[in-house]
Amino acid sequence: MFHQIWAALLYFYGIILNSIYQCPEHSQLTTLGVDGKEFPEVHLGQWYFIAGAAPTKEELATFDPVDNIVFNMAAGSAPMQLHLRATIRMKDGLCVPRKWIYHLTEGSTDLRTEGRPDMKTELFSSSCPGGIMLNETGQGYQRFLLYNRSPHPPEKCVEEFKSLTSCLDSKAFLLTPRNQEACELSNN
């Protein structure tokens, strides 16, 4: 009898605790514009990589040697395409250029990376002004990435990202140092 009462109390305690400390919901962005053919222009342009979160630190290891990353997202030359250019400033000062092509998936919020059929990217809004969050999944990894229009967003933005991703089972967190000047983005 004691065990049943104890189990019932723990059960109700769990319900109350869960209702008080629910993770905040994040609203998913659509990858298609109002006309169903284009990526929303508000998400095009320059972005800075601020932070990452993942279930394990190994899923973020690719960012360990990075000081900062600046991206430019532009509409592609073909419909349903996005061109992403980046310049990565490594902690040793080197600048490493990168390019990707995302393919929009009609009727879905997924972005698919050209040449990486296993990789799926989903976009989410951020409560932080000028912010956006990505969820990247691929073979053997899942990570959340925080981007902002400013290289130094308010600390509150990073804390909210960390809190949200910890609710989503991310145990590892990485904040880019952003101590060095960002590398210049090339136009090609």
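Cβ coordinates are placed from backbone N, Cα and C, and glycine is handled just like the others.
At each noted site, the model still has the original residue.
Features reported for this protein in Swiss-Prot:
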{"type": "MUTAGEN", "residues": "Asn135 to Gln", "note": "Loss of glycosylation"}
{"type": "BINDING", "residues": "Glu136, Arg143", "note": "tetradecanoate binding site"}
{"type": "MUTAGEN", "residues": "Asn148 to Gln", "note": "No loss of glycosylation"}
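The most densely surrounded of the mutagenesis positions Asn135, Asn148, judged by C-beta neighbours within 10 angstroms, is Asn148. Mapped onto three states, the DSSP output places Asn135 (mutagenesis position) in strand.
Around Arg143 (tetradecanoate binding site), the same-chain residues at least 6 positions away in sequence with a Cβ under 8 Å from its Cβ are Gly52, Ala53, Ala54, Glu59, Leu60, Asn135, Glu136, Ser170. Asn148 (mutagenesis position) carries a strand DSSP state (E or B). When secondary structure is read from DSSP and collapsed to three states, Arg143 (tetradecanoate binding site) falls in the strand class.
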